[in-house]
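Colleague: Swiss-Prot lists these features:
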- 46-122: domain 'Ubiquitin-like' (DOMAIN)
- 138-219: domain 'BAG' (DOMAIN)
- GLU179 to Gly: Abolishes interaction with HSP70-1 (MUTAGEN)
- ASP189 to Ser: Abolishes interaction with HSP70-1 (MUTAGEN)
Amino acid sequence: MMHNSTEESEWEVRPGGMLVQRRDDAASSDHKPLQDPDSASAAFAQTIRITVSHGSSHHDLHISAHATFGDVKKALVQKTGLEASELKILFRGVERDDAEQLQAAGVKDASKLVVVVEDTNKRVEQQPPVVTKEMEKAIAAVNAVTGEVDKLSDRVVALEVAVNGGTQVAVREFDMAAELLMRQLLKLDGIEAEGDAKVQRKAEVRRIQNLQEAVDKLKARCSNPFVDQSKAAAVSTEWESFGNGVGSLNPPPPASPSANVTQDWEKFD
């Protein structure tokens, strides 16, 4: 008995010689494409194992080769408990961007990455200091005192020039300069300052104290002009020469010329 090709495709011989009709699901399974073994292995190869070093700790991660370094950070957050913003990932000594893919950077199976934890305290120190209204007010007050002290400093310099030049300066000039300096010192003492304003105030206090010391020294020199022994000796010598020379600052002439003059007068007589 002859069967056409269609009928032959609907029957199959089972072990033992039994002829049975082929089931639909078996027939449909014959038409399903078989999975390419190469593509299956390629899909398996998409997952790689990398080692991430964090100080003395090492973490093994199984991750897709197409993942990014940001994905690695997320995986490390779960293992270490650190914040992703604190982590820096280095591969081959170069810090990698979060959006960069592992495969594009050359990361392969068994590659090693290094994680560095950023010092958050250092990052906070680098931020510009917050200037409050109170700080601005303190800085302005210290600057105002600085301007007044500049004027008083010029006055002290003028007093020093006068004293060094031998000018007799009234005592009240030194007392007035000292009083004005003390007023500015009291102003600084009443300024509540922090940060840069505090440093500036401290420097200005030291400056005023130095000027006060200079005024006291000038006043002492003016009250006792011979306090400088070298200058006193020079003035005394000049006065002695003036007395001995009878109206001349030069020392008196030697006795021998006087004898000659006497002899001339005798000859004249």
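Even glycines carry a Cβ here, placed using N, Cα and C.
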Colleague: Can you grab the distance from GLU179 (mutagenesis position) over to ASP189 (mutagenesis position)? Cα atoms, rounded to a whole Å.
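Modeller: Rounded to the nearest whole number, the Cα-Cα distance is 15 Å.
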Colleague: Taking helix as H, G and I and strand as E and B in DSSP, count the residues of the domain 'BAG' (138-219) in helix, strand and coil.
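Modeller: Once the DSSP states are binned, the domain 'BAG' (138-219) shows 70 helix, 0 strand, 12 coil.
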Colleague: Looking only at the domain 'Ubiquitin-like' (46-122), how are its residues distributed among DSSP helix, strand and coil?
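Modeller: Residue counts in helix, strand and coil order: 22 helix, 31 strand, 24 coil.
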Colleague: Near the Cβ of ASP189 (mutagenesis position), how many other Cβ atoms are there if near means within 10 Å?
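Modeller: Result for ASP189 (mutagenesis position): 9 other Cβ atoms within 10 Å.
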Colleague: Near the Cβ of GLU179 (mutagenesis position), how many other Cβ atoms are there if near means within 10 Å?
Modeller: 11
